[in-house]
Amino acid sequence: MPITINNFNYSDPVDNKNILYLDTHLNTLANEPEKAFRITGNIWVIPDRFSRNSNPNLNKPPRVTSPKSGYYDPNYLSTDSDKDTFLKEIIKLFKRINSREIGEELIYRLSTDIPFPGNNNTPINTFDFDVDFNSVDVKTRQGNNWVKTGSINPSVIITGPRENIIDPETSTFKLTNNTFAAQEGFGALSIISISPRFMLTYSNATNDVGEGRFSKSEFCMDPILILMHELNHAMHNLYGIAIPNDQTISSVTSNIFYSQYNVKLEYAEIYAFGGPTIDLIPKSARKYFEEKALDYYRSIAKRLNSITTANPSSFNKYIGEYKQKLIRKYRFVVESSGEVTVNRNKFVELYNELTQIFTEFNYAKIYNVQNRKIYLSNVYTPVTANILDDNVYDIQNGFNIPKSNLNVLFMGQNLSRNPALRKVNPENMLYLFTKFCHKAIDGRSLYNKTLDCRELLVKNTDLPFIGDISDVKTDIFLRKDINEETEVIYYPDNVSVDQVILSKNTSEHGQLDLLYPSIDSESEILPGENQVFYDNRTQNVDYLNSYYYLESQKLSDNVEDFTFTRSIEEALDNSAKVYTYFPTLANKVNAGVQGGLFLMWANDVVEDFTTNILRKDTLDKISDVSAIIPYIGPALNISNSVRRGNFTEAFAVTGVTILLEAFPEFTIPALGAFVIYSKVQERNEIIKTIDNCLEQRIKRWKDSYEWMMGTWLSRIITQFNNISYQMYDSLNYQAGAIKAKIDLEYKKYSGSDKENIKSQVENLKNSLDVKISEAMNNINKFIRECSVTYLFKNMLPKVIDELNEFDRNTKAKLINLIDSHNIILVGEVDKLKAKVNNSFQNTIPFNIFSYTNNSLLKDIINEYFNNINDSKILSLQNRKNTLVDTSGYNAEVSEEGDVQLNPIFPFDFKLGSSGEDRGKVIVTQNENIVYNSMYESFSISFWIRINKWVSNLPGYTIIDSVKNNSGWSIGIISNFLVFTLKQNEDSEQSINFSYDISNNAPGYNKWFFVTVTNNMMGNMKIYINGKLIDTIKVKELTGINFSKTITFEINKIPDTGLITSDSDNINMWIRDFYIFAKELDGKDINILFNSLQYTNVVKDYWGNDLRYNKEYYMVNIDYLNRYMYANSRQIVFNTRRNNNDFNEGYKIIIKRIRGNTNDTRVRGGDILYFDMTINNKAYNLFMKNETMYADNHSTEDIYAIGLREQTKDINDNIIFQIQPMNNTYYYASQIFKSNFNGENISGICSIGTYRFRLGGDWYRHNYLVPTVKQGNYASLLESTSTHWGFVPVSE
């Protein structure tokens, strides 16, 4: 049966079943038993603060108690009202967890499964129901005293947070011999200390995705992920597979490195998080933990076979029932003999589920929320929110609520987009700092006098995590004895969520028939912990490092005015100065508004900044790093690069190691030798020893690669990622200063247009965030390429060199073994030597995907080798009404005749076949491209729109790159778009797409996306809108000489078509024309197709941007043969007289409610209304009040759309919201009924056949009528009857 989550008020009375007073004996803040509420099954909540400290104190401590950030509030959960809120927040989170199958399964296991009643001190034949890690006392007040009346055996108790409110923790019980039942198979109760309304915030600045496209890239965690992460720990504890806390990766503590101080990354945390971070734990260690758990489970099974008694003896009657519960929990097998055993396959299945499926990383995907992609992410100031308010946080969507338009790009979690997310009081925060001390030399002094220390405090969390080399396991490199009995352990592959959890029927759980025995004896009271304090550390530096440079870019608080400076020292010493690394920006900002031209000045400043941050320097397109971001050096002074002069030149000389503040040199530990021997001098055993050695040799190579990967992930990538985070902060500091300067100048501005330009000024400032997102994509690409280059060029060769030396020694030993036993091996010597020689002939290849199942890492590596953009050798774009090549190869582009360039999106260019429209574009590619080798595999893609076409028109070439009858071309012949490869006049091959030339209006004039891929040794393929249309084999085209000139021109192909006159002018529009020096695959093409659609902007029927204040014919996708008309004031759709013509019916104009009047594009989520003019009278479309009638019956919640005379009053009846609904086959939108504030989506616009009222009479026959379906309209969301198209009247 489904899981039921109980509802409570904190004031509800104790009922001795679901509400009890519990005494855990663990909370040192509790002077008496605490009120507890059963959420479901074995899961309980105590809405009180929790501490294990011997002397607990909830006040902000005088010194830091953790390397992590801390938030303290002694008043939190101090009142019954606070406790009631906390209780209801936990209940709501459990309901949200329970809304997905994986969450339901998680709750089910925690609420029904039980720890083993006992531990390794318990006699093997006994169930002990009174163990201290399992039993919690139930107490009742009798007079002035609390009396124990029983006990319960929960699996999880959730309490309020510990002293540090933002540091959730899951704890369990330690046994007297310093072992944990939670780690030894038995399982144990977990106490989770958490605060659901305080959330950590992170940056997704290192991700090349669109989340930051319209705002800053900072987001808060969904509170269910915080809770579910801790529930993962609780489940590991419950199943007895918890990883010991001493299994960690520590941060480097040396003053040589800028690394987080005293941070220990626990393996247990990595397991609970999952995802890419799991690769920080070597597979050998993961296998060790799994095998250890298997041994413990075998011990548990052995105990179950021996159980004969229970403590207390009154529970002997429950022995059989508890055995069955434990057999089910551990997935043990009961043999025909009755013996309980462990089936290894069932154990592996269970272990994989617990460690690879139930992870924070997977939860984020399944609940569709934004989350950190790796465990080690940049942390920002925490936020709080009222998650009990369904308008802020609901069970289905969390913060990303569709009705508030916060579901797009996870805006509900975005700190700059959701006002409900409030930063906590900074006065209550506490940080561990590193104090940098820079002692400069006074060059003016004759004796080079050292100046006083220039101090800078940097938060510990702002430093990168650099793993200590001593924690990267090296035991795999120890000397190893090889004989005929040596075994090789192979590590299992990762498993997927789909394979395990989501295939289960989690709704059929059965009744929660849990036992809660009453026990009279007292549990042991365990001692509390002592509070540990940390001291800030001081680190001397010999130059102003990146942290000083970032500090110099921050705008000081309460500064009335400021100027930009190029001197970091000046900015550090003067609060009215801000350092910038863009000289022209400094000049323009500091000049201020000249001659009252405020808007021109602001535009110039923003354009200068955005131009600078989008700069890339290309040294060599064939190199590993495709483009350098030149301003990273002066922005962060990485490795004192500013002192070295030009950063790009320094990078070219030094390479990627210039970016690493620490650990620029990589060394592999000494590889222990193989000691080869055979105990018995027998032929088969010697041969087996040789085989085992060859297998161990392969394992040694793979182990070395794995060690290298662990080192790269924990010590190198973290440093590279830190540069991305720092650059994100730097760009935002620069943009923040620009915004502040614009505000200051606007405040002083007194022009008559001040109010009119206010919205333009705001749009200018907002555009800075958009450009920062674009710049971060460039920076992240550069950083990723550098990190991968370091792996392949700095690390991998050294590992292979060491392994080759190891191979030479091992091979010599094996040959010696064969020679020294040549008599025993008679007849086999030459064969064995050949086997050894062949085995050592080649190195073991490094396939990175053999060492990780990390999809994010795979994407990075694939980008390194096969990045789509990197393979562009031509990118023809319209930039500021000029056609240019933006690929980096700088092809020459010229225009002849009348080529019309569109100055607004989609920035296309138009070609015509005759008259004034005739023109051509000529592209001459760079001489440095070696065409014949480049085009062994190549692809071409472009968007094209062609006006109406008929089959008897002549054929036309539209794009031509043929010279001396050799090359390629694209044309239109009859109803086909044709791509042709031509070797000579007699040898060519073509592939085509049948273009719709039907007589129906829908069959022409639309934008569509064409991709042709060519593999000269394989196939030619054509894709339309990302879909594969046709594949043909490339045959006998081995000598194509490709031209460097590409001409875009409509030229008639002789002897084609029936019409020979030039009077029928053909027009077409082209945009985003690319050539790639590779064969794109289907995934590449889909990425390209989706990235070029700009899906947030609503499209008209042809695929152009839908515009405000422009006339359109409105059509329904299900009834394209109908046009919009009015019968009295009721809108109806009549049958067209000519299916080939959209120009029939009434025209509508889309009007905006509010927003930027300079941007005429209609965007998804816009609130708008529709104007219509009929016989010179103005109307609005509006929703009528009467419901529709069908078959003489009222149709519930369906209302007609009619006409209302236009007035100045804009009321809710005429207001709608629009969302794009584009797909492979057409461009359309969905229209929803909304209100003036856009806060309420009450219905969806559809179409259907109804009768409607006119005056007091009903029409006798039915009409096709547009309607609004209110109430439950979810079923219509997928219906094409709700898809509306807008055909421009002018086209």
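Glycine residues also receive a Cβ, built from the backbone N, Cα and C atoms like all the rest.
As the structure is a computational prediction, the values presented were derived from the model and not from experiment.
Feature annotation from Swiss-Prot assigns Zn(2+) binding site to HIS229, HIS233, GLU269. There are 24 other CB atoms within 10 A of the CB of HIS233 (Zn(2+) binding site), with all protein chains counted. HIS233 (Zn(2+) binding site) carries a helical DSSP state (H, G or I).
Within 10 Å of the C-beta of GLU230 (active site) there are 22 other C-beta atoms, taking all protein chains into account. Swiss-Prot lists GLU230 with the feature active site.
Proximity of TYR1119 (mutagenesis position) to non-local residues of its own chain (separation of 6 or more, Cβ distance below 8 Å) is seen for PHE1133, ILE1247, LEU1264, given in sequence order. Quoted from Swiss-Prot, the note on the mutagenesis of TYR1119 to Ala is: Receptor-binding domain (RBD) no longer binds eukaryotic gangliosides GD1a or GM1a, reduced GT1b binding, GD1b binding unaffected. RBD fragment enters neurons but does not compartmentalize normally; uptake is not stimulated by K(+).
A sphere of 10 angstroms centred on the C-beta of GLY1248 (ganglioside GD1a (d18:1(4E)) binding site) encloses 17 other C-beta atoms. According to DSSP, GLY1248 (ganglioside GD1a (d18:1(4E)) binding site) sits within a strand segment. Under the heading ganglioside GD1a (d18:1(4E)) binding site, Swiss-Prot lists TYR1119, ILE1247, GLY1248, THR1249, TYR1250, SER1281, citing a curator's inference as support.
The Cβ of ALA1126 (mutagenesis position) has 15 other Cβ atoms within 10 Å, all protein chains considered. In three-state terms derived from DSSP, ALA1126 (mutagenesis position) belongs to an extended strand segment. What Swiss-Prot notes for the published mutagenesis of ALA1126 to Lys is this: Receptor-binding domain (RBD) no longer binds eukaryotic gangliosides GM1a, GD1b, reduced binding of GD1a and GT1b. RBD fragment does not enter neurons; uptake is not stimulated by K(+).
The ganglioside GD1b (d18:1(4E)) binding site annotation in Swiss-Prot covers ALA1126, ASN1127, SER1128, ARG1129, TYR1146. The Cβ neighbour count for SER1128 (ganglioside GD1b (d18:1(4E)) binding site), using a 10 Å radius and every protein chain shown, is 12.
Taking a C-beta cut-off of under 8 Å and a sequence gap of six or more, TYR1146 (mutagenesis position) has these contacts in its own chain: MET1124, TYR1125, ALA1126, MET1172, ILE1174. According to DSSP, TYR1146 (mutagenesis position) is assigned to coil rather than to any helix or strand. Where Swiss-Prot documents TYR1146 to Ala as a mutagenesis experiment, the accompanying text is: Whole toxin has dramatically reduced toxicity.
The annotation that Swiss-Prot gives for the mutagenesis experiment HIS1193 to Ala reads: No effect on receptor-binding domain (RBD) binding to eukaryotic gangliosides.
Proximity of SER1281 (mutagenesis position) to non-local residues of its own chain (separation of 6 or more, Cβ distance below 8 Å) is seen for ASN1116, ILE1117, ASP1118, SER1246, ILE1247, GLY1248, given in sequence order. In the three-state DSSP reading, SER1281 (mutagenesis position) counts as helix. Listed in Swiss-Prot as a mutagenesis experiment, SER1281 to Tyr is described as follows: Receptor-binding domain (RBD) has decreased binding to neurons. Whole toxin has decreased toxicity and decreased binding to mixed gangliosides.
Straight-line distance linking the Cα atoms of HIS233 (Zn(2+) binding site) and THR1249 (ganglioside GD1a (d18:1(4E)) binding site), rounded to a whole number, equals 57 Å. Across the structure, ASN1127 (ganglioside GD1b (d18:1(4E)) binding site) and HIS229 (Zn(2+) binding site) are spaced 61 Å apart at their Cα atoms.
With a 10 A radius on its CB, GLU269 (Zn(2+) binding site) counts 18 other CB atoms from all the protein chains.
Across the structure, HIS229 (Zn(2+) binding site) and THR1249 (ganglioside GD1a (d18:1(4E)) binding site) place their CA atoms 52 angstrom apart. Across the structure, GLU230 (active site) and GLU269 (Zn(2+) binding site) place their CA atoms 9 angstrom apart. Residues ALA1126, ASN1127, SER1128, ARG1129, TYR1146 are listed as the ganglioside GD1b (d18:1(4E)) binders, and the farthest two of them sit 13 Å apart at their Cα atoms.
In the structure as shown, the Cβ atom of HIS229 (Zn(2+) binding site) sits within 10 Å of 22 other Cβ atoms.
DSSP assigns TYR1119 (mutagenesis position) to a strand in the three-state reduction. Pairwise Cα distances among TYR1119, ILE1247, GLY1248, THR1249, TYR1250, SER1281, the recorded ganglioside GD1a (d18:1(4E))-binding residues, top out at 15 Å. Compute the center of the Cβ atoms of ALA1126, ASN1127, SER1128, ARG1129, TYR1146, which mark the site for ganglioside GD1b (d18:1(4E)); besides them, the chain residues with Cβ within 8 Å of that center are TYR1125, GLN1130, ILE1131, VAL1132, ILE1174, GLY1202, LEU1203.
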